[in-house]
Amino acid sequence: MAAHAWPTAALLLLLVDWLLLRPVLPGIFSLLVPEVPLLRVWAVGLSRWAILGLGVRGVLGVTAGARGWLAALQPLVAALGLALPGLASFRKLSAWGALREGDNAGLLHWNSRLDAFVLSYVAALPAAALWHKLGGFWAPSGHKGAGDMLCRMLGFLDSKKGRLHLVLVLLILSCLGEMAIPFFTGRITDWILQDKTAPSFARNMWLMCILTIASTVLEFAGDGIYNITMGHMHSRVHGEVFRAVLHQETGFFLKNPTGSITSRVTEDTSNVCESISDKLNLFLWYLGRGLCLLAFMIWGSFYLTVVTLLSLPLLFLLPRRLGKVYQSLAVKVQESLAKSTQVALEALSAMPTVRSFANEEGEAQKFRQKLEEMKPLNKKEALAYVTEVWTMSVSGMLLKVGILYLGGQLVVRGAVSSGNLVSFVLYQLQFTRAVEVLLSIYPSMQKSVGASEKIFEYLDRTPCSPLSGSLAPLNMKGLVKFQDVSFAYPNHPNVQVLQGLTFTLYPGKVTALVGPNGSGKSTVAALLQNLYQPTGGKVLLDGEPLVQYDHHYLHTQVAAVGQEPLLFGRSFRENIAYGLTRTPTMEEITAVAMESGAHDFISGFPQGYDTEVGETGNQLSGGQRQAVALARALIRKPRLLILDDATSALDAGNQLRVQRLLYESPEWASRTVLLITQQLSLAERAHHILFLKEGSVCEQGTHLQLMERGGCYRSMVEALAAPSD
């Protein structure tokens with residue numbers, strides 16, 4: 001059925017409903033249940049709901065263009081089906097007295113009239129629209145609402161479902177125990193007013209005390225189990241989010257500032273887990289309490305309970321609207337907070353630079369500026385919260401006054417006893433409080449949704465370049481080929497860094513890559529490590545594209561050391577063995593440290609290789625960090641070693657030691673080495689030199705060949721050798 005055909009379907013449903021009410025359903029159920037008119041009313045109503053519900057599902061299934069508001073037909077048919085049975089039951093059970101059974105049967109006859117039929121739709125449409133609107137907490141398919149987020153967060157507790165079930169049982173038992181005080185207070189009131197002595201008074205008082213104490217003990221046990229379980233969820237969510245971030249492609253970290261990522265992994269995740277562990281605890285507790293109170297209220301006075309429930313929509317509407325405002329403000333606050341965190345992170349991570357430029361006050365002012373930008377958002381957030389709390393307080397007060405007035409009228413008529421009214425008022429006060437707490441929790445839970453959406457963005461995000469390769473050959477030669485490679489960084493897609501780059505790196509050879517700054521030398525190193533994918537051409541290793549290799553295998557065969565390597569805030573031993581799937585022996589660690597020139601200064605520390613290097617290795621000099629990073633690469637015994645100005649901070653003795661290792665060690669005679677450098681002494685000794693200019697190879701050959709050619713390489717050598725003014 002096309003989208004424009006929905007009016008025909010709606011008219012058909014109206015015709016079916018009219019026929020059901022006129023001759024069909026009343027006639028059938030008058031034969032099946034002739035002696036019980038109230039049961040007949042319920043049978044007609046439920047059958048009407050079921051038949052129309054199937055029709056609505058059919059309309060929604062074949063109508064494509066108007067599904068948004070047509071979804072409200074489902075609560076509409078429910079309202080139509082339940083309205084008449086609900087009215088009949090209310091009139092029968094209310095304090096105004098039971099109807100005659102004939103009156104119940106007369107309701108069916110009245111509802112089959114045309115004017116009543118139209119009136120039922122007029123009355124049901126607003127109720128259905130409200131139902132459909134409030135039902136947005138559980139968002140339709142394709143949209144993640146707060147309920148979906150909550151269910152997904154609880155999905156992290158799949159292995160702890162038994163504990164959650166136990167918590168729910170303890171919660172229900174504890175809530176039932178809390179009903180003892182209002183219940184026995186009502187009974188005592190009746191005894192006093194009737195001037196009777198109750199032989200079982202003491203026994204009832206003891207029973208009330210026992211139930212109250214048991215309720216407290218059960219609540220304590222439930223809270224303890226709940227908090228332990230939520231702590232498990234907290235740890236798991238943090239771990240899963242951080243793991244998801246680590247598996248993103250390298251370009252992801254260029255597009256997203258480190259401060260923003262850190263804020264999501266730490267602060268946003270903590271906000272969500274805090275909401276689940278604290279707010280959900282309160283929500284479940286007051287929900288269970290409210291349901292128990294509602295049951296006792298119905299037992300005390302069905303009429304007063306209906307009056308109380310009819311006032312609840314007024315309490316729900318405004319908080320629902322404020323919750324949406326609160327959620328949007330929460331997202332904006334989190335984004336603004338991430339920006340201020342990024343400013344602080346940049347300043348703290350570059351303190352030597354900040355101090356060398358005497359810009360401490362400038363950074364502080366910039367941070368204050370970011371915080372000032374958050375103030376309007378915080379004010380709006382606070383105003384929405386205060387308005388919501390004030391509205392609930394006034395509504396609750398009006399409800400209490402109304403219940404006292406109506407309850408007094410029922411006592412005067414003899415419909416309820418004074419004790420029952422006292423118990424009901426106590427139940428109703430606690431029930432209203434439970435509703436108020438639930439509504440006050442709702443905006444804060446909406447606030448956590450703003451943060452959880454960001455978290456699930458990371459958990460659901462598929463890397464643009466997934467590490468899905470599977471090649472892991474037993475023997476690798478280390479032959480590297482760049483075939484017409486082009487590349488632009490993801491954060492600057494219109495700036496071509498490499499253009500038509502073609503060259504070969506041979507096993508057993510040291511190839512030097514030289515060229516001016518910005519020519520793409522470090523980009524070549526990044527592509528060889530499979531940190532990025534070329535936008536054009538291929539990067540082959542032993543004839544296979546790098547992306548085809550298993551991620552862990554590739555990085556045991558390819559190792560790189562940069563000019564400013566980062567170390568982790570761990571021991572020398574852990575930094576050198578970083579990333580290895582096996583645990584190296586101390587002899588292996590010492591051997592590579594000696595080859596890189598790191599052993600001597602490491603041995604000078606009191607704790608030797610167990611000494612912590614500080615955050616990012618900031619307790620070491622640049623040369624010491626390079627030596628440790630070089631040892632970290634050498635211990636892998638890679639088939640391809642990439643040195644990107646990796647020895648520039650080493651002293652002359654250690655530089656010579658590294659050169660002897662690369663050129664004279666039998667172990668390195670068959671390995672491939674790419675030496676990215678601006679030092680002529682290192683380039684001269686290389687077996688082959690590639691001169692890179694504007695993202696492509698300008699010329700290549702040995703040092704002597706390039707000097708004789710008199711091209712770009714020779715010009716650079718002469719410029720570096722020329723005395724400065």
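Note that Cβ sites are derived from N, Cα and C of the backbone, with glycine treated the same way.
The DSSP secondary structure for SER522 (Mg(2+) binding site) is helix. The ATP binding site annotation in Swiss-Prot covers 515-523, 618-624, GLN678 and rests on experimental evidence.
Under 8 Å, Cβ to Cβ, and six or more positions away along its own chain, SER522 (Mg(2+) binding site) finds GLY562, ASP644, ILE676. What Swiss-Prot records for SER522 is Mg(2+) binding site, and it gives experimental evidence as the kind of evidence.
What Swiss-Prot records for 164-447 is domain 'ABC transmembrane type-1'.
According to Swiss-Prot, the feature domain 'ABC transporter' maps to 480-719.
Using a 10 Å Cβ-Cβ cutoff, ASP645 (mutagenesis position) registers 20 neighbours. Among the mutagenesis results in Swiss-Prot, ASP645 to Glu has the note: Increases ATPase activity by 8-fold; when associated with H-678. The residue drawn here is the original one.
While the structure shown retains the original residue, Swiss-Prot records the mutagenesis experiment ASP645 to Gln with this note: Impairs ATPase activity; when associated with H-678.
One mutagenesis experiment named in Swiss-Prot is ASP645 to Asn, and its note says Complete loss of ATPase activity; when associated with A-621 and V-622.
What Swiss-Prot says about the mutagenesis result for ASP651 to Ala or Asn is this: Decreases ATP-driven nucleotide binding domain (NBD) dimerization. The secondary structure of ASP651 (mutagenesis position), as reduced to three states from DSSP, is coil rather than helix or strand. Around ASP651 (mutagenesis position), a 10 Å sphere centred on its CB holds 12 further CB atoms from the protein chains shown.
Separation of the C-alpha atoms of ASN618 (ATP binding site) and ASP651 (mutagenesis position): 19 Å, rounded to the nearest whole number. ASP645 (mutagenesis position) is 10 Å away from LYS521 (ATP binding site) when you measure Cα to Cα. Most Cβ neighbours within 10 Å, among the binding-site residues GLY515, GLY518: GLY515 holds that distinction in the structure as shown.
Sequence-distant contacts (6 or more apart, same chain, Cβ under 8 Å) of SER621 (ATP binding site) comprise ALA649. The candidate set comprises the binding-site residues ASN618, GLN624. Of these, GLN624 has the most other Cβ atoms within 10 Å.
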